[in-house]
Amino acid sequence: MSKETFQRNKPHINIGTIGHVDHGKTTLTAAITRALSGDGLADFRDYSSIDNTPEEKARGITINASHVEYETANRHYAHVDCPGHADYVKNMITGAAQMDGAILVVSATDGAMPQTKEHILLARQVGVPYIVVFLNKIDMISEEDAELVDLVEMELVELLEEKGYKGCPIIRGSALKALEGDAAYIEKVRELMQAVDDNIPTPEREIDKPFLMPIEDVFSISGRGTVVTGRIERGIVKVSDKVQLVGLRDTKETIVTGVEMFRKELPEGRAGENVGLLLRGIGKNDVERGMVVCLPNSVKPHTQFKCAVYVLQKEEGGRHKPFFTGYRPQFFFRTTDVTGVVTLPEGIEMVMPGDNVEFEVQLISPVALEEGMRFAIREGGRTIGAGTISKIIA
């Protein structure tokens, strides 16, 4: 049996290292590749190759992030590591690398620090479902200070539980020692990856979720009816399925009478495919770009929500001035821009470029929204921020 086919059959998981600056996130990422390269499951990547991160763009925002690939016996992992705190905030909020779980790296010598707390909160707001903790720099702790590590652990458990992360496994080790080849500490990194394998479940594949397709374009075919086109976000749609058109106007129900791809008729369309759907009894003026076609009652139109937002700095092409309650930019969801009115939380007078903030939005027309969904904030055609819906209000 060739190795290639074996690799493709492993479930794929996206994870990332999060935590306070200088607690050892990048060193740990390198140490994981070192530990697994011994089993032929990873190519060893040294610190500088990960730290020298390429720039990428997500929703118009530049993010520095390194993507490292490796495998355990059971899974294939794509691991994201960011150099700066602002890059983490942007990466998590824009969903540039959507995480199925995260490894929270905490230095045993410092314990939980401000960014540790901020990353845990951010992970909760953007819907990172599971966290495994690596208590790093254990080699720096003297025997008489050993009890301090227990206190650090207790504080971490409390912090995590407060944000809804219960029963997170905590592995103690030293990323640097593992990277230097110390066998006992390499074993600790393996233990960490075993905990990741065991505690971060394989996510449901997009294909198994309820059907949804954002509409990009609408046109009529004489004698046949109205066709809507787009890329299927999730699920499967078959000819003669009942579907709903949701967003921007009143929800309508219809039946799919044809599925086409590259002008060929298909029995079904699947997640990830670009298709045209022929809809029964729907006029060209009944439907528009920005609505979604979906499994009936799987998504509802909403106008009001709470969100976690990163506001671009001036240098990133963002605003030059702060904004206040009553600010009315465009919110870009999937394929549509809708104007919304911002209400800042009590005690926050204004939002400055570069801030990471939570606020409420009231849209002027209803859109098919879900918690955890990403969006861009635009003003005059340029992106000035990005966000994730943390809670739907109405």
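Cβ coordinates come from backbone N, Cα and C, glycine included.
What you see is the original sequence, not a version with the noted changes.
Annotated domain 'tr-type G' per Swiss-Prot: 10-204, in sequence order.
Swiss-Prot lists 19-26, 81-85, 136-139 with the feature GTP binding site. Within its own chain, THR26 (Mg(2+) binding site) has THR17, TYR47, ILE50, ASP51, SER66, ASP81, PRO83 as residues 6 or more apart in sequence whose C-beta sits under 8 angstroms from its own.
Look at THR26 (Mg(2+) binding site): DSSP puts it in a helix. The annotation Mg(2+) binding site is assigned in Swiss-Prot to THR26 on the grounds of sequence analysis.
In the three-state DSSP classification, VAL157 (variant position) falls within a helix. In Swiss-Prot, a published natural variant is listed as VAL157 to Ala, annotated In strain: F/IC-Cal-13.
In the three-state DSSP reading, ILE348 (variant position) counts as coil. Variant annotation in Swiss-Prot: ILE348 to Val, described as In strain: F/IC-Cal-13; the structure shown retains the original residue.
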By a three-class reduction of DSSP, CYS82 (GTP binding site) is assigned coil
Tell me which of the recorded positions CYS82, ILE138, VAL157, ILE348 sits in the most Cβ-dense spot, judged by other Cβ atoms within 10 Å.
CYS82
Around the Cβ of HIS85 (GTP binding site), the count of other Cβ atoms that are within 10 Å:
15
State the three-class DSSP label for GLY19 (GTP binding site), counting H, G and I as helix, E and B as strand, and everything else as coil.
coil
What is the interatomic distance between the Cα atoms of HIS85 (GTP binding site) and ILE348 (variant position), given in whole Å?
22
